[in-house]
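What Swiss-Prot records for this protein:
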| type | residues | note |
| --- | --- | --- |
| ACT_SITE | His22 | active site, proton donor |
| ACT_SITE | Cys34 | active site, nucleophile |
| MUTAGEN | Gly21 to Ala | No peptidase activity, very poor substrate binding |
| MUTAGEN | His22 to Ala | No peptidase activity, reduced substrate binding |
| MUTAGEN | Asp31 to Ala | No peptidase activity, reduced substrate binding |
| MUTAGEN | Cys34 to Ser | No peptidase activity, binds substrate |
| MUTAGEN | Ser38 to Ala | 2% peptidase activity, reduced substrate binding |
Amino acid sequence: MITVDITVNDEGKVTDVIMDGHADHGEYGHDIVCAGASAVLFGSVNAIIGLTSERPDINYDDNGGHFHIRSVDTNNDEAQLILQTMLVSLQTIEEEYNENIRLNYK
């Protein structure tokens, strides 16, 4: 199962997103849950870097299964909007594939 741990500060701003695990919905290379979640995450990170002044701290495993993004500037409204959009997309995947992906808010 993919777990997505989301840390939100007292102001409701996303500070950390950690995605761990594997969806195990299909064969390696043919897992639509993994592909969807990965596309949402990587697309969002690329949008933050390409469209805003935010430069988040990023840590990931080259072999897959772990990605951590930490917001450096939680007052960057554009980056926060992209992060919130990412979470809505991941929630949509979770609603359909709740045995393969779980979002946890902290």
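Each Cβ is built from the backbone N, Cα and C atoms, and glycine gets one as well.
Feature map: Swiss-Prot annotations on the structure.
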| residue | record | DSSP class |
| --- | --- | --- |
| Gly21 | mutagenesis position | coil |
| Asp31 | mutagenesis position | coil |
| Ser38 | mutagenesis position | helix |
Taking the Cβ of Gly21 (mutagenesis position) as centre, how many other Cβ atoms lie within 10 Å?
17
Going by Cα-Cα distance, pick out whichever of the mutagenesis positions Asp31, Cys34, Ser38 is nearest to His22 (mutagenesis position).
Cys34
Taking the Cβ of Cys34 (mutagenesis position) as centre, how many other Cβ atoms lie within 10 Å?
22
Taking only the Cα atoms, work out how far Gly21 (mutagenesis position) lies from Cys34 (mutagenesis position), in Å, as a whole number.
9
